[in-house]
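Novice: First the structure, which I've put down as structure tokens, then a few questions once you've had a look.
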Amino acid sequence: MSTDIATQLKGSRSDVEKVRKTVEAKFRELSGDGLPLRYEVNVLRHICLALKDNLHQNSDLYCDIMGIMLPRVVPCEEKPSLWEAHLSSLRYIHHGLFHQRSIEACQKLYNLIRQQPCRLQEESDYKIYLDIHLTHFNGFHVLLQKQKLPLEATSQLCYALESLGDLFAAMTQRQISLCATLLVQLNESLFGKRSRSFFKSLSFLPSESLAKMFNALLMLLASSTSSNLANLFPECLSLTLALVQIDMFSPQSNQQMSLQLLRMSKELFRQESNLCYALQLMYYYIKLIFVREPTGDFKRTYIDLSSKFQHFFEHKVASHAKEQWLADFLVAIQLLQVLIHQSNSKLQSPFQIFWQQFDGESSPEIYTAHFQLLQTCASLAVNITRSPLGCSCSHEACKSVRRHCILAYGLCALDAYINWKPAAEQRANVSPHKPLLGVVKYSMDVAKTMKCLGPTSVEIIKLVRQLTYVADQVTCPEQMSVLLPLLEPLQKLRPLVADQDMSSLLRRLFKASSHCGDSNIACRIQASYLASITNPARLRSQVCLYYHNLGKKGTEIKRCVYEWHESTPLPFPLTPDQKKQLYDTDFFALLHYLRSPSTAHMESLIRCRTSDYHLVLLARQMRKDDSISKKCIEVHDKLRQQRSLSRMDNLCLGHASVGLLLDALEAQKTKVSTKEITENMFEELLLSKNLWQMNIQREQRLVNYASEAISAFSNFFDRADQEPLSANETSIDWEALIDDAIATANALSSMGYQSEEDDAWLLLLRMGRLLEDRFTYLRALNHFLSQNEVSSRLNLKLGEEVEVAEELLDDLWPQLKNGKFFKRQQTTVMLCFCHLASYYARMECYSHAQLLLLHVEQLREEFPERQGKSDIVLLTLQTVRFRIGYQQRKPTNCRLPTPLRQLDILLDNVRSFCNLSSLDGGSLQLLLSTLVRESTECSANRLSERLSFSNIALHLVLQSGLALRAIEVFLAWLWTNLQMESFDKAQSKLRLIEHCLGIKQLNPTSRPEKEAIKDVAISDLASNMHLLQLVEPIRKQQLLNMASPNLLKMRPHSPNPQLDLDRYITLDVAPANLRENSQLQCLYFVTGCLHARLRFLQRNSEQLEEFYGRAHNWMQEKPPMSSALYPMLHAQQLYHLNYLRFARKHVEAISTAQLGLKMRSRAVDINFEYNFLAQLKTAQLELKPVGQDKPQVKILRRALVFNHSPEDKKRTATGSVSAVKNTASKVKQSAKKAPRFRIYEELELRPPSATSCSSSGGSGTENTPPSDHVDLNACQAIEISDDDDSPLVSTKKTQPKSREKAKPKATSKACKVLTLDNSLEIVETPTITTSTRSTRARLRQPVETPKTATLSSKRTRRQVLEAQAPETESISTRTRHRH
């Protein structure tokens, strides 16, 4: 039969039906105690085999078969094993149906089991029942969690609990005392180490089912014997904790099964005093945490209970510290603390009232007691080795319950502190901080030894988040003092903390650090957070905000963020790239964000620097620090000694060279008062202070620094493609690179070294184009636009650059009014327009140039801050107009002021200069250098002194110690002195130039006082001549063997007049740096030309023939250098021409004049052309003079009268004659012993242009002895006219129209030579008629026209008529230009 049943159970459904019928029939036949059970066990075994083969399709029929058998079987007294086999088979089938997901069959079978009474034949049978009930409970709880059959699952859970109650009652009835084993299985399978969700779902089951199970369990435990108490204690604690969780969520607040269990347990362990007292303490503690209403004595009760706990642990159990029950009790307390602290933040927490009563009055005291309790438990937990209550770590390397317990105590302490909401006055109470820090620090120290912890560990994540929350709640220094001691232990856990969690904590600490009492600690904490930011943009903004907040508080920045981070108690681990990013961000924040960083801050960055590049950039901010300067010198020397330099090395060398350049420029500056800038005190001034060291040799060191910088920067850009920068290199500070390049270019421009400054500005032009820096590009282009001619060496196509600049300007100038540009940028744009106008004027596009200047005027008027002020834009605009005016061949606007008047206006504006931007000061200095050259050229060609620009420029260059610029000013001054024939001043300028060139130092002896002239006659004559005219026209009338009064006493240290002039060409005595520099050679050559002119004017023509010949050859052999001379080239040609006429080499003079006319550049004064024309015509006349009658000796008819004042013009003719008589009488009295004079009369046939222009290019042939032809350089009446309405003198001898009486026509007879002896006779004075000018004519400014430019010298200042003389005698006049 067994074989048939086994086969049929594994067969089809009909076969199983047959088995059911067979079993039903069989049980009708069987009777007795043992046979039904034996047969039933056999059938159950075959059903188990069928389920084993996964044949669960007929599980419902299997349950029907078991439903037939179960009610008919009972335990067999003779065979206990059969009942055990019966229960085991039922358990197997129940488990098998659950595993095979036969839920309905499982429910059906379980109902069959629970419908039968619980029969425990043996004591061990309860285990099978217990296993069946727990399996059924856990299985349907899983279904309930998955929301599958929720109603049925809930019913099955209740059935299981009720069945457990029946089991516990049966055990009590059978007096089975194996409670410890039962509780172990219950805790392992049902209550122990379950989740909160399990207990929450269990608490919501019907209370009747729970009560039935729990009451039966309590009765069973109460009947336990004392022999099993040792094993029962930890299980009771475990069950208590489970019931506490059930009570937490139970809707019936008065149930509190955990307290019932503890009351029963106290009775159970009453013989064990320590265990009983421990359970009693736990009972009261749990009772206190389940308080449902606020009580007035809660704080006192809790403090008292905590003190009892501490007393119990410290005194009563001191001798039992290592016993197992104490370890279990400490673990139980830890688990209980975890329970009550986990729910403290929930609004509907069952312990909400418990935690609420911690607040209010005496809040610090109760929290102190709570923290002390946790600290005491944590300190005793060190003796825990094992405990069944302890959590089982999933990590194989960690089996320590002790470490997890201690860590849990620390987390609970932090939870309690987070829950604390102290009042404002309670925050200052730090009494709870000590026990809190004790337990937390201890737990953190233990955590670092745990091998199971990592970035994903729950404990570490919770610890960091708790600290984050604590930091977020900081509102005072006392609360911040809780966090500070925890930072160092936390740093030891840093490898276990995830970067995201640490970043969040550091962010809260960053905010909380504002309440830190120690500013240094606050900076360290803030640095930790800043280091944790990996996003470059966010890091930059946060670092800048950090410095902004420090500056807002007025706190001095002592260290950089990078250095603070290195010393912080909680450093953020950084990779080398992240460290570099942090330092670079901190570094550039100081450079670009902080306006005036502290020295300590910059020194901190220097200490932490990773390359020399950082040092040289910071040195730009620390020019006055000697130690930094020494370090820069060391870097500079080190880089110069290296054979090959990388791109970054070149960049460092460039910045270091600029730093040394600026330091040297600053060191040579001195204060010079404007009162000291007087022409007769120049030599004494240069011998004072540190100006005596001002020479080209000293300045060459500065030029070398600047050249090194430009060369290094150029190499950095040239090798960009061959040597790209790697990601590890420091970020390039392009702004600092541009600034230093501009500073170098400005320094070279200020010093005046043309070739070097061209290279610097060309590099800036490239940089502006490559970096798309529009304003740098325009600023560099301004330099080349302002030049008369760009050097071909640069290979610069200026026309193409102008096209690019015009596109940029078209885009920029409409935006200038928006207010988004700085004033220096506005200035750059407007200056570019001005220089473009100058460029187009050189291209003879005068209309376009004037339109550009008009556009600048209109654009400038749109800025209120510039209106009514003399800014650099206005000065540049007026300078360009002045340049266009005095260089233009055919002026188009006749109403423009004359060039000299424009210079006066420009001078007034320079004196009232207003500095509006950082660009204006340097631009003004460069503009003044140009104005010195151009104003000197303009005024010298018009025989006028305009020394104010030279005075201002000299003041600036002397204060800056610029030797080359000083030489240029002295050369311009020397040119003016020679034109005005101030020989002593000219000799002084030569000495000053030689001093600055380093050829001959000035004599440091004091300046000798000028000796008085003993000859009274000569003294009176000199004083009279000085008053009459500063150009000393009477000097040209003295005898050839008489020395000039100005030259009677030469200064001891004047340039040796016998010194060879060829030295200026051969450079025999010149220093080495002068022989190597073409620009210095040009200046030295110009000095020689002016020195030769001085020799000529001093009647010393001994070496002039050879010098002018060699000078001509020098200019022919060196065209680039000669073309760089500009106006001095034409002046030298005029000087040479004067000498040739003096030497009667008229053919050569004519060729020289013609060559000068052909070589005239567009960038020189138009008067040079007129002077060449005048000299050419004069030389032609001298070559073929007009026939002359023999001169007749006549008596002197009148004395020489010069420079009538405007008041004299109002006098009558009689008054004028009287004045002339008085003057002649005075001259006669003062010159009784004076030498003879030779006075020539004017020829009627002499061309007016020859007489009017002969002195424009120089002094003419002053030393030409009397000859058969008329001397063209004879003394002429000086003609100065300010009258705009004065008629122009035509080339013909026509009678001019006048409102006054018409002038008589002069006779056409030739002048006769009059010989005077030592005494002058007073003869009848001719009548003089003066043309009266209107008041309006005197007030108006002269208007220059093309005709007046050439013929203004013909305007008659005064007309002397001799009505009674039969032959009218007229004194030959020598005019000088005044336009």
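Note that Cβ sites are derived from N, Cα and C of the backbone, with glycine treated the same way.
Sharing the feature lines straight out of Swiss-Prot:
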type	residues	note
VARIANT	S392 to T	In strain: Berkeley and Oregon-R
VARIANT	R427 to K	In strain: Berkeley and Oregon-R
VARIANT	A428 to T	In strain: Berkeley and Oregon-R
VARIANT	L927 to P	In strain: Canton-S
Novice: DSSP secondary structure for A428 (variant position), reduced to helix/strand/coil, please.
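Specialist: Note: A428 (variant position) is coil by DSSP, not helix or strand.
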Novice: Between A428, L927, which of the variant positions has the fewest other CB atoms within 10 angstroms in the structure shown?
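Specialist: Comparing Cβ neighbours within 10 Å for the variant positions A428, L927, A428 has the fewest.
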Novice: Which residues of the same chain, at least 6 positions away in sequence, have a Cβ lying under 8 Å from the Cβ of R427 (variant position)?
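Specialist: Non-local contacts for R427 (variant position): T475, C476, E478, Q479.
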Novice: Where A428 (variant position) and S392 (variant position) are concerned, what is their Cα separation in Å, rounded?
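Specialist: A428 (variant position) and S392 (variant position) have their Cα atoms 41 Å apart.
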Novice: Where S392 (variant position) and L927 (variant position) are concerned, what is their Cα separation in Å, rounded?
Specialist: 88
Novice: Would you identify the secondary structure of S392 (variant position) according to DSSP, in three states?
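Specialist: Note: S392 (variant position) is coil by DSSP, not helix or strand.
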